[in-house]
Amino acid sequence: MVVIANAHNELIHDAVLDYYGKRLATCSSDKTIKIFEVEGETHKLIDTLTGHEGPVWRVDWAHPKFGTILASCSYDGKVLIWKEENGRWSQIAVHAVHSASVNSVQWAPHEYGPLLLVASSDGKVSVVEFKENGTTSPIIIDAHAIGVNSASWAPATIEEDGEHNGTKESRKFVTGGADNLVKIWKYNSDAQTYVLESTLEGHSDWVRDVAWSPTVLLRSYLASVSQDRTCIIWTQDNEQGPWKKTLLKEEKFPDVLWRASWSLSGNVLALSGGDNKVTLWKENLEGKWEPAGEVHQ
């Protein structure tokens, strides 16, 4: 475990390792992003990225096939795209179509190309495609009228020949909103936008985070966490089937849950909340979810 102390002057909101686990990006209310080189249990600050005019909520690394690229989102309503070349970081693009805080940013599975999913308090989600000539082509969707707190891509599906399906029609994502709802969206070629496929009801307060498990199985798994102090696991046995709701545990958590994150293999779920703990959960053979440990500093 690497402990990075005194990295920022204010609260840290996100910390994400790159594809190879060698670089760590952190972001904070101090309006900065910091890039660290991580080696074993040691770390070294490489650069501090400035450009946002408000707290920076989240960061996400693009797949390395697109280069060393990072996206960040902020209370200032902007998404900034950063790139490292020859050891130097620079800002290469600004996505500024939202009129309120941008709360979530995530690159799509690389099979879909350089696509970015953005969620905002203005109630909208934007999907931004970065073209080779440097232009962008955003699709903007009215998702949750009183604000979108989080959005997460579904993994690229596997075809019968074992290859990943990178077609537009297979693109899906989930959103969580301040209307207490979880919504599933799918690309529609005729409409040339993402259309609502399912609305999932189960929370009694704001949905703070949603996470689609990266496992490419017949069954799809989603996790949603809420201000209501619950985590719901949603499962779908096949693409045409209904979504089934399972409370992760019957009793409520001690405090609001802020974040949910799946392991790369998709079999362990990490939750963090207002009690400053990170708890790990696994599904047992009976389909029940049980604690798999806590992460301690």
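Even glycines carry a Cβ here, placed using N, Cα and C.
What you see is the original sequence, not a version with the noted changes.
Its own atom aside, the Cβ of Gly176 (mutagenesis position) has 32 Cβ atoms within 10 angstroms in the protein chains shown. Gly176 to Arg appears in Swiss-Prot as a mutagenesis experiment; the accompanying note says: Leads to mislocalization of NPCs and overproliferation of the nuclear and ER membranes at 34 degrees Celsius.
Counting every protein chain shown, 28 other Cβ atoms lie within 10 Å of the Cβ of Ser224 (mutagenesis position). Under mutagenesis, Swiss-Prot gives Ser224 to Lys with this note: Growth inhibited above 30 degrees Celsius.
Trp262 (mutagenesis position) falls within a strand segment according to DSSP. Shown in sequence order, Ala211, Trp212, Ser213, Pro214, Thr215, Tyr221, Ala223, Val268, Leu269, Ala270 are the residues of the chain, 6+ apart in sequence, with a C-beta less than 8 angstroms from the C-beta of Trp262 (mutagenesis position). Under mutagenesis, Swiss-Prot gives Trp262 to Arg with this note: Growth inhibited above 30 degrees Celsius.
For Gly266 to Asp, Swiss-Prot lists a mutagenesis experiment annotated as follows: Growth inhibited above 34 degrees Celsius. Around the Cβ of Gly266 (mutagenesis position), a 10 Å sphere holds 15 further Cβ atoms from the protein chains shown.
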How many Å separate the Cα atoms of Gly266 (mutagenesis position) and Gly176 (mutagenesis position)?
20
